[in-house]
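**Q** The structure is given below, and queries will be raised subsequently.
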Amino acid sequence: MTNIRKTHPLLKIINSSFVDLPAPSSLSSWWNFGSLLGVCLGVQILTGLFLAMHYTSDTATAFNSVTHICRDVNYGWLLRYLHANGASMFFICLYLHVGRGLYYGSYTYSETWNIGILLLFAVMATAFMGYVLPWGQMSFWGATVITNLLSAIPYIGTDLVQWIWGGFSVDKATLTRFFAFHFLLPFIVTALVMVHLLFLHETGSNNPTGIPSDSDMIPFHPYYTIKDILGFLIMLTALSSLVLFSPDLLGDPDNYIPANPLNTPPHIKPEWYFLFAYAILRSIPNKLGGVLALVMSILILAIVPILHVSKQRSMMFRPLSQCLFWLLVAVLFTLTWIGGQPVEHPYIIIGQTASVLYFLIILILMPAISLTENYLLKW
């Protein structure tokens, strides 16, 4: 008799995705982040659902409802901090996942890669709208500054901003719609994740060598299920430690001050995971130019497959490209640091230099070094 997991209409989908899936035998821990992102998404949806039961999306009561959750709801403080720091873990895993894709040439699976970019944008939009909901000072001013960037779009900009705001400033209508979209988007993200996996399973996984591994495959279960569970334990330990020992480490103290449209905070900045893009935005002294650079800093990922000119897929055997990759990582850390600093000397020039380097490495230096390595292969 055939096993039910191979015949049942629903179980056979799960079976072919997580049990009998042929996987390359050489996958390293860098391949753990996909499953970790799945866990993060699950944690965020669950904690978010319970938070939404007690939250009120009204400017008069939003801040107090969050305080009420932390003080009066059973384990409300735990839910709130799991959700806030869960977002940080989500982005750590997300950036490591994208970095893995860049390093090992996974972007040559163009459908999977493009859905991934779409997912990145969707998660960033969700996180931005979620940050507005507690209605603290940084929530209000962050929403005002970032939505106002759309006014840089010629002709329709101002109308577009007022349409998003639902009025002439960030107010009750804005908060209500942001809550609605913040609730809706994670489910759209979940659907996109399924499409992401669908396209991935069409081609099979890449591996660290970048060499086709069709002749050396192992079943996903038990080998990679056990490996993934170890990843879950490490990540959940890190998240628990952050939540239970220093829950406000990654937050902004200004967000404990209720939103006040008459009082601007000295330094308006987004959460840490957007600081690199914020630094690129600020480094250009023109509004429209800054907005374009901001969008391009993420959208540039879409042209990475076109810029791949190397004869080898992975960077595993390309030491020169490896040096450039780690320089890019250093530039991103620098941008993240600069994004949190005030706009004054010497931070301005450091930010501008790092922004130029960021685009220079991806657009010019990486392809140039790849061509050099191709030439060296002939020796």
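Using N, Cα and C of the backbone, Cβ positions are placed for all residues, glycine too.
Annotations per Swiss-Prot:
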- His83, His182: heme b b562 binding site (BINDING)
- His97, His196: heme b b566 binding site (BINDING)
- His201: ubiquinone binding site (BINDING)
- Asn15 to Thr: In strain: Isolate TK 34552 and Isolate TK 34560 (VARIANT)
- Ala152 to Gly: In strain: Isolate TK 40095, Isolate TK 40403 and Isolate TK 40411 (VARIANT)
- Val161 to Gly: In strain: Isolate TK 40114 and Isolate TK 40403 (VARIANT)
- Asp171 to His: In strain: Isolate TK 40043 and Isolate TK 40140 (VARIANT)
- Phe220 to Ile: In strain: Isolate TK 40140 (VARIANT)
- Phe274 to Leu: In strain: Isolate ROM 104264 (VARIANT)
- Phe333 to Leu: In strain: Isolate TK 40403 (VARIANT)
- Val356 to Ala: In strain: Isolate TK 40314 and Isolate TK 40318 (VARIANT)
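How about a rundown of where these features are and what they're close to?
**A** A C-beta separation below 8 Å, combined with a sequence spacing of at least six in one chain, links His83 (heme b b562 binding site) to Gln44, Thr47, Gly48, Leu51. The DSSP secondary structure for His83 (heme b b562 binding site) is helix.
Secondary structure at His97 (heme b b566 binding site), as computed by DSSP, is helix.
According to its DSSP assignment, His201 (ubiquinone binding site) is helical. All chains included, 13 other C-beta atoms sit within 10 angstroms of the C-beta of His201 (ubiquinone binding site).
Under 8 Å, Cβ to Cβ, and six or more positions away along its own chain, Asn15 (variant position) finds Arg5, Lys6.
Cβ neighbours of Ala152 (variant position) (same chain, under 8 Å, six or more residues apart in sequence): Lys287, Leu288, Gly290, Val291. Ala152 (variant position) carries a helical DSSP state (H, G or I).
Take the CB of Val161 (variant position) and look out to 10 A: across all protein chains shown you find 19 other CB atoms.
Note on Asp171 (variant position): other Cβ atoms within 10 Å of its Cβ, all shown chains, come to 14. The secondary structure of Asp171 (variant position), as reduced to three states from DSSP, is coil rather than helix or strand.
Under the three-state DSSP scheme, Phe220 (variant position) falls in the helix class.
Long-range Cβ proximity for Phe274 (variant position), meaning a same-chain Cβ under 8 A and a gap of 6 or more residues, is found for Met124, Ala127, Phe128, Gly339.
In this view, Phe333 (variant position) is surrounded by 12 other Cβ atoms within 10 Å of its Cβ, with every protein chain counted.
Within 10 Å of the C-beta of Val356 (variant position) there are 13 other C-beta atoms, taking all protein chains into account.
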**Q** Given Val356 (variant position) and His97 (heme b b566 binding site), what distance in Å do their CA atoms have, once rounded to a whole number?
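**A** Between the alpha carbons of Val356 (variant position) and His97 (heme b b566 binding site) there are 24 Å.
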**Q** Considering only the recorded positions His97, Val161, Asp171, His182, Phe333, which residue has the minimal Cα-Cα separation from His201 (ubiquinone binding site)?
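**A** Nearest candidate: His97.
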**Q** To the nearest Å, how far is the Cα of His97 (heme b b566 binding site) from the Cα of Phe333 (variant position)?
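**A** Cα to Cα, His97 (heme b b566 binding site) and Phe333 (variant position) are separated by 16 Å.
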